[in-house]
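Trainee: Pulled from Swiss-Prot, these are the listed features:
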MUTAGEN   ARG237 to Ala  Does not abolish microtubule severing. Disperse cytoplasmic localization
BINDING   GLY279, PRO280, PRO281, GLY282, ASN283, GLY284, LYS285, THR286  ATP binding site
MUTAGEN   TRP312 to Ala, Glu or Lys  Abolishes microtubule severing. Abolishes microtubule localization; in association with A-318
MUTAGEN   TRP312 to Phe  Does not abolish microtubule severing
MUTAGEN   LYS318 to Ala  Increases enzymatic activity. Forms homohexamers. Localizes to microtubules, but microtubule severing is abolished. Abolishes microtubule localization; in association with A-312, A-321 or A-357. Does not abolish microtubule localization; in association with A-347 or A-356
Amino acid sequence: MFAFSKGPAGSSTYDRVAQKFQDGYEKMRAAIEMDELTKHAGSIQEKLRTAELYKEARSLLKEANEFNIMDIPETRRSEIRDKRQNMMKLEKSAQDRLIAICNEVDPNVKQSRSATVGPSRPASAARVTPRPTRATAPEKKNAAKAKENDENRHVCSRGDRCGAHHQPVTKKSDTVHPEPPVQASNRKMETVKRVKVDKASLPMHQNPVNRAALLNGVDKVIGERLLDEVLDNTGVRMDDVAGCHSAKAALEEAVILPALNPNLFKGLRQPVKGILLFGPPGNGKTLLAKAVAGESKQMFFNISASSLTSKWVGDSEKTIRGLFQIARNAQPSIIFIDEIDSILCERSEKDAEVSRRMKTEFLVQFDGATSSADDRILVIGATNRPHELDDAVLRRFPKRIMLNLPDEEARKELITKTLKKHNMMDGLISSDIRYIASNTSGFSNSDLVALCKEAAMVPIREIDRSKLSMTDGEKIRKIRASDFDTALRTIRPSTSQKIMSKLSDFSRSFGC
């Protein structure tokens, strides 16, 4: 039972939130009790009533979580934060169980993908097949089934995406109880079997793939967490990235061209399986990855150190095996690892056992005995410290491309695109852009964006504060070249000569 201490006088927001929390918990408990009673022999009507209770509980819990923490008295904020986390777990459990019940009473129910409920992992509760009942005649049986389906569609069409995920589930668990976060699974991995997935259905966010096929040979808990790392269409295209021409060409050869005619890219023409993007911070490495995700028709995994590491012994290796197995099941696919040096730095005797095993597992899965020459998996790594990577890691990235600081032409292009994107080019001419680009030598892409933002603030600072609230945005004067001179007094290059010297040395020795 969740108990709230009584709030101080006047803390109306706290009282309202506490009451909503309590109501949601009570409704959730009632739903679970009815679920327990009807899970084996309950009628369709009873199951639909259980679904209604889960919907009501989820609605109350969702309302309870819609508040501003700053409206809560400071002495109660810690308490509310703890209860908020618990209630979010309950809301997730209610949604999962609601999906399972809708699948039980009518597995064929379909629901619009524009429902208000966001995507979630498959229901952890089991699908219980309703027991067959006798009917005096086939006509009566069919009529009863049609009536049940109509009632089920009525329940499942009022805001919850009951049929959004049609994942096969097992018959081991019966109902969902409020539970703590999932801990490391110690179950052995299933025997790995290659599954051919219809490539026309990829990527998953554009046309749903059979999740059971993707998760074949993968621990379910780990697999569902990895599928959450699939990067949706970002809206970024290669043309949006200024400069970086060599990196664009390499990515086009490895990703886009083979998709147009795979038969041409076999044997010696087979695309590389590893591309390392390195360079000073803020020069478009991650943006290029987003552009690849936006233009390719492949499943794109956006992986960071936190996605692979775990405090539980053995979990990191399981996660890496699961990542590459899902990528094989869905190939062609792309794995992007940002700040790859944080997990694959040079191995040494000082490494912890967990770290050493994780690095070894990654290298084996990337290009080892378990990999195949026919695998169409591209691994893209991004780092600004390539000299710290292990030699075995570098060997697996035959394309090592440096994204250098933008030259004057690239700076002109980036400044122009940034200002046009925000409709702020009216007060500037081409000679102004050339002047700004010529005075920003050593600036990275992110430095130039920061410079544009600072210049855009100069006209705002000229407005009297007493008139600021009544000023129309369209009446603010246009940005001038002199505003960039003012901005240059505060915005400086963020890349030091020491960093550039190290990166240049690495590029001469190992770069393409």
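Glycine residues also receive a Cβ, built from the backbone N, Cα and C atoms like all the rest.
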Trainee: By CA-CA distance, flag whichever of ARG237, TRP312, LYS318 among the mutagenesis positions is nearest to THR286 (ATP binding site).
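Mentor: Closest by Cα: ARG237.
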Trainee: Measure from the Cα of ASN283 (ATP binding site) to the Cα of every one of the mutagenesis positions ARG237, TRP312, LYS318, then give the nearest.
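Mentor: Checking each of ARG237, TRP312, LYS318 against ASN283 (ATP binding site), the shortest Cα distance is to ARG237.
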Trainee: Given the recorded positions PRO280, PRO281, GLY282, LYS285, LYS318, which one's Cα is the least distant from that of TRP312 (mutagenesis position)?
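Mentor: Result: the closest of the recorded positions to TRP312 (mutagenesis position) is LYS318.
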Trainee: Just to verify a number: CA distance, GLY279 (ATP binding site) to ARG237 (mutagenesis position), in angstrom, no decimals.
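Mentor: So the alpha carbons of GLY279 (ATP binding site) and ARG237 (mutagenesis position) sit roughly 21 Å from each other.
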Trainee: Within 10 Å of each Cβ, count the other Cβ atoms and name the one among the binding-site residues ASN283, THR286 with the highest count.
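Mentor: Of the binding-site residues ASN283, THR286, the most buried by Cβ count within 10 Å is ASN283.
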Trainee: Which number gives the other C-beta atoms within 10 angstroms of the C-beta of PRO281 (ATP binding site), all protein chains shown included?
Mentor: 15
Trainee: Other than GLY279, PRO280, PRO281, GLY282, ASN283, GLY284, LYS285, THR286, which residues of the chain come within 8 Å of the ATP site, judged by Cβ distance to the Cβ centroid of those residues?
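Mentor: My list of surrounding residues reads ALA382, ASN384, LEU403, SER444, ASN445, SER446.
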Trainee: Are there any residues at least 6 positions away along the chain from GLY284 (ATP binding site) with a Cβ closer than 8 Å to its Cβ? List them or say none.
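Mentor: Looking at Cβ-Cβ distances below 8 Å from GLY284 (ATP binding site), excluding near sequence neighbours, one finds VAL241, ALA242, GLY243, CYS244, LEU403, ASN445.
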Trainee: Counting across all protein chains shown, how many other Cβ atoms sit within 10 Å of the Cβ of GLY279 (ATP binding site)?
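Mentor: Total other Cβ atoms inside 10 Å, all chains included: 26.
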Trainee: Roughly how many angstrom lie between the C-alpha atoms of GLY282 (ATP binding site) and LYS318 (mutagenesis position)?
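Mentor: About 32 Å separate the Cα atoms of these two residues.
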Trainee: Quick check for the class: what is the C-alpha distance, in angstrom and rounded, between LYS318 (mutagenesis position) and LYS285 (ATP binding site)?
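Mentor: One finds 28 Å between the Cα atoms of these residues.
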Trainee: Work out how many Å separate ARG237 (mutagenesis position) and PRO281 (ATP binding site) at their Cα atoms, rounded off.
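Mentor: ARG237 (mutagenesis position) and PRO281 (ATP binding site) have their Cα atoms 20 Å apart.
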Trainee: Between the recorded positions ARG237, LYS285, where is the Cβ count within 10 Å the lowest?
Mentor: ARG237
Trainee: Return the residues near PRO280 (ATP binding site) by Cβ distance under 8 Å, restricted to its own chain and a separation of at least 6 in sequence.
Mentor: ASN384, LEU403, ASN404, LEU405, SER444, THR495, ILE499, MET500, LEU503
Trainee: Using the structure shown, find which entry in GLY282, TRP312, LYS318 (the recorded positions) has the sparsest Cβ neighbourhood within 10 Å.
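Mentor: Candidates: the recorded positions GLY282, TRP312, LYS318. Fewest Cβ atoms within 10 Å: TRP312.
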